[in-house]
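Visitor: Here Swiss-Prot flags 1-46 as domain 'F-box', drawing on sequence analysis. In Swiss-Prot, a published natural variant is listed as PHE266 to Leu, annotated In strain: cv. Zu-0. Quoted from Swiss-Prot for the published natural variant ALA287 to Asp: In strain: cv. Bur-0 and cv. Wu-0. What Swiss-Prot says about the natural variant ASN326 to Ile is this: In strain: cv. Bur-0 and cv. Wu-0. Under its natural variant annotations, Swiss-Prot gives GLU366 to Lys the following note: In strain: cv. Mt-0.
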Amino acid sequence: MACVKFPWELMEEILYRVPSLSLSRFKTVSKEWNTLLNDKTFIKKHLALVRPQFRLWTNSKVYSVDVSLNDDPNIELRELPLDIPYVIDHRTTNFLPCNDLLFCASWWSNKAVVWNPSLRQTRLIKSGEEHFRFGGIGYDSGRPGKGYHIFGHSHSRLSVNGNTSKFIKRFYITKFESNAWKCIDDVSLGENSIGGDSLDNNNVSLNGNLYWTTNSYDTDEYLIQSFDFSKEIFKIFCVLPRKKDSSDIPVLSVFRGDRLSVLHKFKGTNNMEIWVTKNKINESVKAVVWMMFMTVSIPIYKDSKPSYFINDIYEKRLVMCCSDENGKACVYIVKDQARKKIQLGFHVSEFSHCFYDPSLIPIPSETSGQKISNS
């Protein structure tokens, strides 16, 4: 049987639609294919067409959940290799997407891992501080090529007048290009809400900056705080639409790739509100305007935190990964008043999850001792 050779343009169009995990294996087909799959233009076009995913972790397995939003929405559940070094217990690990990489940090550990699941690349990050907690990853938006930075904080006891002491929270950053950590701020605990209780487990990365929710000690309002990696400063970004006395801890997500969304679940009910920012998030924004996107009633497990994304290209849809009222993993797809629940089919009572856009963007190569592993 004669071998049929496809036109190169047609081959590119096909490869744009191949899942990232499969594409990474095609780099060994030929030098021409390897050049194409590493090309920045190809990576950008592929990312624009990739289907959204959730990542789920148990203590023994990792799953990807591909979501297809056609006329009859469905999901595809796939088990992935569990090849993240130093991530032992998902219950004490935070997973933060940033520019299509995943930042995996265990609580009060001096180790974290930057991971690209599609390329099966990992990079270990270490801190020499005791009682250290990683807060997230971002980059200097003013630099070409995205100079990634890692952010975290430590707690220590400081003696005062020789006989009393107080706890000090110290914030640090390090650049990917080096192993050197720099202290950027000292804060006395109880005197300032910088960081807040949600810095480590309710943050998002957008345009290189970190955003997270906290609450004002004075007004009981929920706030979004941010850290600008290019200027190395904290600031109060905005006040959220709901107060602490009416809703559980709000859940942030990225909307349209350049805006923020927030999910408020009302205490003691299944009722939720999803709000989105009207304008793009950038330095020119002086006042943040929030718009109601959707109200919905979804029964989820008590005190559980959902992961979600919004799709409004053609119709308003909310896609949420969570534990249902019985503690079982599921995905809800909501459109107008229609709500579809899809059980994920594995039976574990505890798991972690996050929304993630898979991509072929490689982890920046080492320059000073930080090693990249290709599993």
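Glycine is treated like the rest: Cβ placed from N, Cα and C.
In this structure the noted substitutions are not present, so the sites keep their original residues.
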Visitor: Measuring Cα to Cα, how many Å separate ASN326 (variant position) from PHE266 (variant position)?
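Guide: With the alpha carbons as reference points, the distance is 19 Å.
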Visitor: Cα-Cα, whole number of Å: PHE266 (variant position) versus ALA287 (variant position)?
Guide: 26
Visitor: Let me make sure I understand the structure: which of the variant positions listed (PHE266, ASN326) has the fewest other Cβ atoms within 10 A of its Cβ?
Guide: ASN326
Visitor: Taking the Cβ of ALA287 (variant position) as centre, how many other Cβ atoms lie within 10 Å?
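Guide: 7, counting other Cβ atoms within 10 Å of ALA287 (variant position).
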Visitor: I'm checking region-level scores; what's the whole-number mean pLDDT for the domain 'F-box' (1-46)?
Guide: 68
